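Undergrad: Structure below; questions to follow.
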Amino acid sequence: MSSKWFNAIHLLVCPLTVLVGYLMNAYGYGAALQATLNKDGLVNAMLVKKGWFWTSLVGWWCIIRYRAVPGATGRDRRHIVQSFKRYAILTVWWYVFTQGIWFGVGPIMDLVFVYTGGHCHYDVFDDAGHVNEDFQGSVTRTNRALALIHNVLTLHGHHQEHRQQQLWDRSIGSIQGALQATQPKTPKNVTASAAAAINTFIHDQMHRWQGPLTTSAQCRRFGGHWAGGHDPSGHVFLATLMCMFLLGELRVFGRRALAHLYAQKWQLVRLVTRLFDTGPLWTWRRCGGGSMTCGARLWRAIVEPPVTCAAALLRLTRCIACDHPVIILLTLLVTWLWQLLLTAVASRFHTVREHMSGLLAAYIVTGLVYARDAAALRPV
């Protein structure tokens, strides 16, 4: 692939992915994808939220595998040093934008949110006296938040003044009713007239006993809902940053990695096809001849296939991980692009402006880093 085409892909793949998500929503194709989204799912918890770790692990293993090999030249070593500098800059930017600028100082995305009027809400009940559907966005998170709020209010209940005792009783009773109800979104003991007062009381008590909740992490930890200001999309930022890093470093070693993969393509084909040669029916058919007993046939058809399949899978995994980790890198890259598409489709979590601010925040640094090192990124 020519340098110009790779530059175009590197520059446009993330914005085009977001645009495709918007078009899917506009033409009604995004509803099915939105129904499958789960912010508390295993994929989101173990893969997406730890995305920079997985990206760092795979990216650096590829850099080491294809550059720090026996017989590496001085140019290879310079490429590794340059990759480390780029990675360090992107890691610092990821941390200060999403985790925190300094001890006790929130990340940039939270500072933007607070500066634009956002804060940690506790609008637990809506005007109809029901648990607010927009409070946490899912039943699981809502129940977890209600349990946290209930624990804090119960712990500090003896500190209430006499005139607040009635509100405390109402709040505790309403939350208990929501947690214990079969339909937690419609507790019977919350009235419309009391909902606003209860929300205000919960908000004041949580901020009083838990301190100023000025970061999204603190707000989530104590059962609040981050709302009211401009909240740059952390998912868009992270997915874009990871894609830009993987594509940028792939340009350095991609030609060597793909050439190595092409040279050993038939070995990979044999390892893959070996996985399909271990089924019971196939094994039974290979047990032809009259000299084999029925017990031996059953042993070979039932016991041997899973053992043989596991051994073949282990050999394939070892071959990919040790000899061709670029396959893992490309798989991870597709995964992050898919997550970016899902984030663009999930318009209920962020506005278009918030998506764009997350996208631009990632491009500010990655664009400068890879534009500055454009000469050093010539594929080798």
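Backbone N, Cα and C atoms are what each Cβ position is placed from, and that goes for glycine too.
Annotation source Swiss-Prot lists active site at H235, H350, citing sequence analysis. For the mutagenesis experiment H235 to A, the note given by Swiss-Prot reads: Inositol auxotrophy. Impaired ER morphology with the apparition of clumps of ER membrane. A mutagenesis experiment is reported in Swiss-Prot for this position, H350 to A, and the note states: Inositol auxotrophy. Impaired ER morphology with the apparition of clumps of ER membrane. Under mutagenesis, Swiss-Prot gives E354 to Q or D with this note: No defect in inositol biosynthesis. Aberrant lipid droplet (LD) budding. What Swiss-Prot says about the mutagenesis result for E354 to K or V is this: Inositol auxotrophy. Impaired ER morphology and aberrant lipid droplet (LD) budding. One entry in Swiss-Prot concerns the mutagenesis experiment E354 to A. Its note says: Temperature sensitive. Inositol auxotroph at 37 degrees Celsius, but partially supports growth on inositol at 25 degrees Celsius. Impaired ER morphology and aberrant lipid droplet (LD) budding.
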Undergrad: For H235 (mutagenesis position), which DSSP three-state class applies?
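TA: DSSP assigns H235 (mutagenesis position) to helix.
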Undergrad: When a 10 Å sphere is centred on the Cβ of E354 (mutagenesis position), how many other Cβ atoms does it contain?
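TA: So the Cβ neighbour count for E354 (mutagenesis position) comes to 20.
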Undergrad: Write out the long-range same-chain contacts of H235 (mutagenesis position), meaning residues 6 or more apart in sequence whose Cβ is under 8 Å from its Cβ.
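TA: In sequence order, V48, Q339, L340, T343, F349, H350, G358 meet the Cβ cut-off.
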Undergrad: Could you tally the C-beta atoms, other than its own, that fall within 10 angstroms of the C-beta of H350 (mutagenesis position)?
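TA: Result for H350 (mutagenesis position): 21 other Cβ atoms within 10 Å.
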